[in-house]
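Participant: Sending over a structure as structure tokens; questions will come in a sec.
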Amino acid sequence: MSRNDKEPFFVKFLKSSDNSKCFFKALESIKEFQSEEYLQIITEEEALKIKENDRSLYICDPFSGVVFDHLKKLGCRIVGPQVVIFCMHHQRCVPRAEHPVYNMVMSDVTISCTSLEKEKREEVHKYVQMMGGRVYRDLNVSVTHLIAGEVGSKKYLVAANLKKPILLPSWIKTLWEKSQEKKITRYTDINMEDFKCPIFLGCIICVTGLCGLDRKEVQQLTVKHGGQYMGQLKMNECTHLIVQEPKGQKYECAKRWNVHCVTTQWFFDSIEKGFCQDESIYKTEPRPEAKTMPNSSTPTSQINTIDSRTLSDVSNISNINASCVSESICNSLNSKLEPTLENLENLDVSAFQAPEDLLDGCRIYLCGFSGRKLDKLRRLINSGGGVRFNQLNEDVTHVIVGDYDDELKQFWNKSAHRPHVVGAKWLLECFSKGYMLSEEPYIHANYQPVEIPVSHKPESKAALLKKKNSSFSKKDFAPSEKHEQADEDLLSQYENGSSTVVEAKTSEARPFNDSTHAEPLNDSTHISLQEENQSSVSHCVPDVSTITEEGLFSQKSFLVLGFSNENESNIANIIKENAGKIMSLLSRTVADYAVVPLLGCEVEATVGEVVTNTWLVTCIDYQTLFDPKSNPLFTPVPVMTGMTPLEDCVISFSQCAGAEKESLTFLANLLGASVQEYFVRKSNAKKGMFASTHLILKERGGSKYEAAKKWNLPAVTIAWLLETARTGKRADESHFLIENSTKEERSLETEITNGINLNSDTAEHPGTRLQTHRKTVVTPLDMNRFQSKAFRAVVSQHARQVAASPAVGQPLQKEPSLHLDTPSKFLSKDKLFKPSFDVKDALAALETPGRPSQQKRKPSTPLSEVIVKNLQLALANSSRNAVALSASPQLKEAQSEKEEAPKPLHKVVVCVSKKLSKKQSELNGIAASLGADYRWSFDETVTHFIYQGRPNDTNREYKSVKERGVHIVSEHWLLDCAQECKHLPESLYPHTYNPKMSLDISAVQDGRLCNSRLLSAVSSTKDDEPDPLILEENDVDNMATNNKESAPSNGSGKNDSKGVLTQTLEMRENFQKQLQEIMSATSIVKPQGQRTSLSRSGCNSASSTPDSTRSARSGRSRVLEALRQSRQTVPDVNTEPSQNEQIIWDDPTAREERARLASNLQWPSCPTQYSELQVDIQNLEDSPFQKPLHDSEIAKQAVCDPGNIRVTEAPKHPISEELETPIKDSHLIPTPQAPSIAFPLANPPVAPHPREKIITIEETHEELKKQYIFQLSSLNPQERIDYCHLIEKLGGLVIEKQCFDPTCTHIVVGHPLRNEKYLASVAAGKWVLHRSYLEACRTAGHFVQEEDYEWGSSSILDVLTGINVQQRRLALAAMRWRKKIQQRQESGIVEGAFSGWKVILHVDQSREAGFKRLLQSGGAKVLPGHSVPLFKEATHLFSDLNKLKPDDSGVNIAEAAAQNVYCLRTEYIADYLMQESPPHVENYCLPEAISFIQNNKELGTGLSQKRKAPTEKNKIKRPRVH
């Protein structure tokens, strides 16, 4: 209670009729210590009149009722009478909890939970808090007890190793119940052992390779210790497989299903130690075979342990042989490096009395150990305070090598990072001595850290003390100096007088540990250096003594205010660790910063800046001193207290991380909002997710933002949350939408995340000067983001060096250093190498001499433009771009530097799955070259996850990514994007994509883009085109190409019109050549006047409406599509336009196919105004080289009439400018017509075919009025999202159910499967469609006719060659039953495949619902139960005896068969649907019913009277009887 508070503190006892004796006892005991003037006894009526929290202490008994709920809702401080008695008795303060406290049974207990469902966890938290305990969500040192639902989590393992009690949730429930009954006063009154978490709780254990006795023992012990034993290995059920030897079918399946494969040692160690052990220590993997191949292709001597280094080790080229010592030294060294580890397994770790911080600062990776050895070493590292890494990366400082080192060799070859590679003996010696030993005597011979040569290596302080005794003294290497000098002389021939020392790069790679770093600069190996250059190099290297003493907050003083004592001391320690100074309130010195909580507090002292703990943590995270004004969270946030305007809001954050995200989450919770990590459309109670209402982000982009747009949810800036906090009212979202925010606002918000140094004063903060120095050593290309091309970076770098003034916080350099591309750059694993071109002198020579004031201007003469253009051309020719640039760019006027056009995958962030780790570097490089960003591990910024796997993959990584809703694509998506140099649709590349089963994507993409974008192109080019009503073929081509090129460049295509024209002409020429090739391959005599190239003159007889233009383009694209589908040759993208002659490989097979295609193409001979060209694609089926097509290709094929080409007459009175088209009986929607200029036409004209049927506009409109209600099946998540959005956009509905819904009209199926949803759709006669139907609808812009896209139609089955026999049967069944049932419906009979059936089901309860839905969807009546009276009514009885549980009550099958009921196995239902003629019932009869069937046959009474209904209707219903 602060002194400034005017309001007195009252203790109020709530009197009611239900008060217990304990209530009055508490009142008496408090009177002894508290003055009665501050004690009040209030009635329930008075309590209900309280309208706000008056900061009094309320004593309630019981903890229920209207009054209790009222006070709790107001946030009043409520305790039970037992709390008062306990506190009086133990002289303790009443807890200041934000929640009611009933008693103090758990007053000294702090719990954390693991592996509990959300509801259970919240219940545990509630009871613990009501019993005076504390709850932490994270496991930390303060936690005293862990409540576990099952074993195996990280919390569980840590708590078990720390010997913290791990108990069941029932312990909390029992404590609460006993305390309610007043039977206990402390948690220790109950025996905790009764509630201890069993060792194998939640484990389902299976074994392989064990003998019978061992297997039985494992089974008994598993059940005894709370686990479950399973004889069969079942996917998604078994959690552990105990393996004798790593081989066998169970072992292989377990590995694929991500089941823990462990040794028996894991099982018995867990029982011995009393808790479930970490499975990773006991992994069973086949021992890798020792490789006998040499590490280098260069012949070496027999003893090559030290010489077997690869080129990636060499960063100082002049000292390659510096560490090649004599063989005698090698032998003596090797004898030291091979420690004897036989006794390591039996080592007693507890025997060491080493300090807890012995390995402080060591980041250690263990390589080549397994079993007990690995366990012992891990325990040693943990006890010594070291950080143990599970993955070898550049953060590791020490690698301890054991029996094999294959993984280390790969890392050593790929990475320039050189950790200390030592044997286990070094670790054991450190622990036995009790202090850190020098690594040098223990370094492994094959892994010498040679990026700093041995003779020049900066030594640690420990090494300096022992320098005299070290075998690596300088005189040992005197003979090698001559070789070094020779290398230096040789290298100097290529340096052209360069004064750059290679050690400049080395100084960046490894931090200096001592002031002796300057010594190598005066060494004899650098005699060729000039004197003044030595001084410039030494200027680059800062003094070590200054580095060690300075920190981020050097010379800065701080006041810490408004925090609890614990938090205040933690913050003070952090500031001191970063060289800051903590001031006391009594000090007269003005502090630079006052650190306060996010919501602020009263600061009476005079300070320079008032900042929040968010600012402090962010500065430390980025090691940069930020300007407090750069982010609103860096200064106290004004909040209207007591207001919760966001109570009904569920908020998700995007593009926020670290302290910033934590602060925003705290602020949102304070305002009453719920914050969740996932952005979801619908609530999911099982996963504890609520439907999101708001997305807060910094800039447009990312999967969450796209989802928000799709779902019409507000995506707002952080300012919306701050404004809501300031006013206490929910701010209007429309004023804070991310779309409306300016670029400056967004960039300001993203500065923290991108780590921009906003206020780094170098004079005051030499620590930041060190960072600046390090940046000057590397090349100025943006090596991390990979967003700019190398050649542009060179030119822009030169302009910045000459024209731009130094940025704030960066020191002026006396002389900029050159940036040599050393091997350590271009062999770096994590970076894409881009060569740096030194064109400074060349550009300087081109500058026009002028006055001194003009010298700093950027050269902008036409010659410099030529250089840039030719560099662009060189890069374009060396990479596989989709469209080659012109070989002769025209000289333009000097232009100011423009912003670079975004690359195809701009704003895409990819992450490659661990499953494809071998290809990760390669794929990351490709992504970077396309303008994408990449992440080594998955985080919330990732938009595309690259994965390859099965349709229902159980991989944990895949599952977790799938829940995030990002694009999951195949690696071939990225490869094809690079091939096409464009952003291809992700839906065409699911993670199951197999290129061997598909045709070229580029054909699909081009055709689809042309069709979908043409209309907008026509309508938007009125100013550009002289006459938009008369379009020639080439105009259409140009427009489509222009659209494709301008789409990614955001409208910058106008400036590149010449380049686009050149590209268009080139594309047209390539197409002409390919068309000529096709036509020349055939021996067909050409009609008179027919040409082999596209007509440039065109034809003016095209329709004068935009719609007809679109129709024209659509017809033409279908012809081109047919050509694309028939040829697989792709023109060389590197061919320049000037190269008229191409050297190609003559493929005779391809020539034959082109001839076959040409023979199938029947060109019309009359340029009729409304002629439509259609290609016969059915003959393509005969090709032995046919491959399955993609969905959009199938869609375009199916739109074409598979019949011969027809030429129809133009209608005299077109209605609404739509054409009446002759079609087949299948009622196709009229296909748009192509103009006559699509291909050259010959004379004389061909006579028109007779019309079969005309569809009028009225019929079409009637057809469109029908309902479109879809269900989706066997599609991946990306396709589901895409198609749901498409269907809703076209006016249809989507039912998102796992099971079949009879109200649906269409079901789109990825693959025909024998599952409930598919079979039920077949039985109900629904449209069962291929996904290409939706692609066709997307292209047409409305729902099209279904026949050609139906599973079972020839247009689908003929192009899908990869489906098996069962899938084909299922597909044909769908079409057959749909036609049957539709015919019956047309005749007025509404029924399904099973109409007339009255079924008794005798199946397992878990499967009964599925069978029931299936039968009912086909019109069957399912009778309740299987009692004898029902046999009179029933026609069929289906039973699945094999899968019934033993305790299921039986059914009298013999009695049913006697009453002429078909008693069949359940397989009959699916086969009845799939087979063309109904299957014979005898093949499916249950054993008990076979004799009755045979008797009926002999007597000739195949059917009972109940099956022989006299009506015609029953004859139709029962066509299957034999």
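Cβ atoms here come from the backbone N, Cα and C positions, even for glycine.
Pulled the feature table from Swiss-Prot, pasting it below:
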- 101-189: domain 'BRCT 1' (DOMAIN)
- LYS155 to Glu: Impaired interaction with phosphorylated MDC1. Does not affect interaction with phosphorylated TP53BP1 (MUTAGEN)
- 195-284: domain 'BRCT 2' (DOMAIN)
- LYS250 to Glu: Abolished interaction with phosphorylated TP53BP1 (MUTAGEN)
- LYS250 to Ala: Abolished interaction with phosphorylated HTATSF1 (MUTAGEN)
- SER564 to Ala: Does not affect interaction with MDC1 (MUTAGEN)
- LYS704 to Ala: Decreased interaction with MDC1. Does not affect interaction with phosphorylated HTATSF1 (MUTAGEN)
- 900-991: domain 'BRCT 6' (DOMAIN)
- SER1273 to Ala: Decreased interaction with autophosphorylated ATR (MUTAGEN)
- ARG1280 to Gln: Decreased interaction with autophosphorylated ATR (MUTAGEN)
- LYS1317 to Ala: Does not affect interaction with phosphorylated HTATSF1 (MUTAGEN)
- LYS1317 to Met: Decreased interaction with autophosphorylated ATR (MUTAGEN)
- 1389-1486: domain 'BRCT 8' (DOMAIN)
Participant: Here are some mutagenesis positions: LYS155, LYS250, LYS704. Which one has the most Cβ atoms within 10 Å of its Cβ?
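Facilitator: Highest number of other Cβ atoms within 10 Å: LYS704.
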Participant: Under the DSSP assignment, what numbers of helix, strand and coil residues are found in the domain 'BRCT 1' (101-189)?
Facilitator: 36 helix, 14 strand, 39 coil
Participant: For the domain 'BRCT 1' (101-189), which recorded stretch in the set 195-284, 900-991, 1389-1486 gives the largest number of Cβ pairs separated by under 8 Å?
Facilitator: 195-284
Participant: Here's one to test understanding: among the mutagenesis positions LYS250, ARG1280, LYS1317, whose C-alpha is closest in space to the C-alpha of SER564 (mutagenesis position)?
Facilitator: ARG1280
Participant: What does the structure give for the C-alpha distance between LYS155 (mutagenesis position) and LYS250 (mutagenesis position)? Integer Å is fine.
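Facilitator: Between the Cα atoms of LYS155 (mutagenesis position) and LYS250 (mutagenesis position), the distance comes to 30 Å.
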Participant: Counting Cβ atoms within 10 Å of each candidate's own Cβ, which of the mutagenesis positions SER564, SER1273 comes out highest?
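Facilitator: Sorting the candidates by Cβ neighbours within 10 Å, the top entry is SER1273.
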Participant: Between ARG1280 (mutagenesis position) and SER1273 (mutagenesis position), find the distance joining the two CA atoms and give it rounded to the nearest Å.
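Facilitator: ARG1280 (mutagenesis position) and SER1273 (mutagenesis position) have their Cα atoms 9 Å apart.
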Participant: Quick one: what's DSSP say for SER1273 (mutagenesis position), helix, strand or coil?
Facilitator: strand
Participant: Around LYS1317 (mutagenesis position), which of the listed mutagenesis positions (LYS250, LYS704, SER1273) come within 10 Å, judging by Cα atoms?
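Facilitator: The mutagenesis positions close to LYS1317 (mutagenesis position) (Cα within 10 Å), listed in sequence order, are SER1273.
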Participant: Which of these mutagenesis positions has the least crowded Cβ, counting other Cβ atoms within 10 Å: ARG1280, LYS1317?
Facilitator: ARG1280
Participant: Does DSSP put SER564 (mutagenesis position) in a helix, in a strand, or in coil?
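Facilitator: Where SER564 (mutagenesis position) sits, the three-state DSSP reduction gives coil.
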Participant: Rounded to a whole number, how many Å is the Cα of LYS704 (mutagenesis position) away from the Cα of SER1273 (mutagenesis position)?
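Facilitator: Here the two Cα atoms are 25 Å apart.
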Participant: If I take every residue in the domain 'BRCT 6' (900-991) and average their pLDDT values, what number comes out?
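Facilitator: That region's mean pLDDT is 87.
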Participant: Could you round the CA separation between LYS250 (mutagenesis position) and SER1273 (mutagenesis position) to a whole angstrom and send it over?
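Facilitator: LYS250 (mutagenesis position) and SER1273 (mutagenesis position) have their Cα atoms 31 Å apart.
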Participant: By DSSP, how many residues in the domain 'BRCT 2' (195-284) are helix, how many strand, and how many coil?
Facilitator: 36 helix, 16 strand, 38 coil
